[in-house]
Amino acid sequence: MLTYGAPFNFPRWIDEHAHLLKPPVGNRQVWQDSDFIVTVVGGPNHRTDYHDDPLEEFFYQLRGNAYLNLWVDGRRERADLKEGDIFLLPPHVRHSPQRPEAGSACLVIERQRPAGMLDGFEWYCDACGHLVHRVEVQLKSIVTDLPPLFESFYASEDKRRCPHCGQVHPGRAA
């Protein structure tokens with residue numbers, strides 16, 4: 001018996017789960033309890049956080065277009081993901097996926113994190129570019145672990161205030 005089931009038609013799977021690939025859910029994990037986190041992420045969505053993944057992330061833009069806002073060597077950059085593009089993001093490159101197109105779909109593959117290996121989530125000041133807030137978590141479930149972290153940041157003006165210039169990060173409305 002195959003642990004993860006028989007092969008299946010992936011485009012059909014995406015169509016069958018399309019209702020989960022848009023707000024408010026936005027993503028669906030393909031397999032549970034494997035060594036890989038294989039997720040399909042849909043649009044539209046807009047994120048204000050930057051993810052610091054301790055391991056590589058693989059992106060395959062299946063439908064539509066998206067882009068990653070990046071912090072590289074202290075400056076902002078952008079990596080466009082056009083339909084059909086693949087991209088391997090190195091570990092610890094801060095990235096903020098932006099999926100402006102409804103109906104878009106991206107396959108994202110990550111490795112499960114070993115115990116003690118933490119993911120970071122950061123927010124930067126729009127006015128001066130300094131780090132406003134960082135939180136680290138032992139990531140077990142994207143669906144259950146992340147919303148409380150984000151809500152805690154959005155709900156606190158103190159957490160959103162830039163320690164360098166005093167500007168308040170607008171939170172989810174950025």
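Placement of Cβ uses the backbone N, Cα and C atoms for every residue, glycine included.
Just the original residues are modelled here, none of the noted substitutions.
ARG47 to Ala appears in Swiss-Prot as a published mutagenesis result, with the remark: Increases KM for 3-hydroxyanthranilate 7-fold. Decreases activity 1000-fold. What Swiss-Prot records for ARG47 is O2 binding site. Residues annotated as Fe cation 1 binding site in Swiss-Prot: HIS51, GLU57, HIS95. What Swiss-Prot lists as substrate binding site is GLU57, ARG99, GLU110. As a published mutagenesis entry, ARG99 to Ala appears in Swiss-Prot alongside the note: Increases KM for 3-hydroxyanthranilate 40-fold. Decreases activity 5000-fold. Listed in Swiss-Prot is the mutagenesis experiment GLU110 to Ala, annotated as follows: Decreases KM for 3-hydroxyanthranilate 2-fold. Decreases activity 2000-fold. The annotation Fe cation 2 binding site is assigned in Swiss-Prot to CYS125, CYS128, CYS162, CYS165.
Distribution of Swiss-Prot features across the structure.
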residue	record	DSSP (3 states)
ARG47	mutagenesis position	coil
GLU57	Fe cation 1 binding site	strand
HIS95	Fe cation 1 binding site	strand
GLU110	mutagenesis position	strand
CYS125	Fe cation 2 binding site	coil
CYS162	Fe cation 2 binding site	coil
Extra residues within 8 Å (Cβ to Cβ centroid of CYS125, CYS128, CYS162, CYS165), Fe cation 2:
ASP126, ALA127, GLY129, HIS130, VAL132, PRO163, HIS164, GLY166, GLN167
Setting HIS51, GLU57, HIS95 aside, what same-chain residues sit with their Cβ within 8 Å of the center of the Cβ atoms that define the Fe cation 1 site, listed in sequence order?
TYR50, ASP52, ASP53, LEU68, LEU89, VAL93, ARG94, SER96, PRO97
About how far apart, in whole Å, are the alpha carbons (Cα) of HIS51 (Fe cation 1 binding site) and GLU110 (mutagenesis position)?
13
Residues with Cβ closer than 8 Å to the Cβ of GLU110 (mutagenesis position), same chain and 6+ apart in sequence?
PHE36, ILE37, THR39, ASP53, LEU55, GLU56, GLU57, PHE58
Could you state the CA-to-CA distance between CYS125 (Fe cation 2 binding site) and ARG99 (mutagenesis position) to the nearest Å?
21
Proximal but sequence-remote residues of the same chain as CYS165 (Fe cation 2 binding site) (Cβ under 8 Å, at least 6 apart):
CYS125, ALA127, CYS128, HIS130
For ARG47 (mutagenesis position) and HIS95 (Fe cation 1 binding site), determine the Cα separation and express it in whole Å.
10
Could you tell me which of these recorded positions, ARG47, HIS51, HIS95, ARG99, has the fewest other Cβ atoms within 10 Å of its Cβ?
ARG47
Express the distance between the Cα positions of HIS95 (Fe cation 1 binding site) and CYS162 (Fe cation 2 binding site) as a whole number of Å.
19
Measure from the Cβ of CYS162 (Fe cation 2 binding site) and count the other Cβ atoms within 10 Å, all protein chains considered.
20
Rank the binding-site residues CYS125, CYS128 by how many other Cβ atoms lie within 10 Å of each Cβ and give me the one with the fewest.
CYS128
Whole-number Å value for how far CYS162 (Fe cation 2 binding site) lies from ARG99 (mutagenesis position) (Cα to Cα):
26
Across all the protein chains here, work out how many other Cβ atoms are within 10 Å of the Cβ of GLU57 (Fe cation 1 binding site).
20
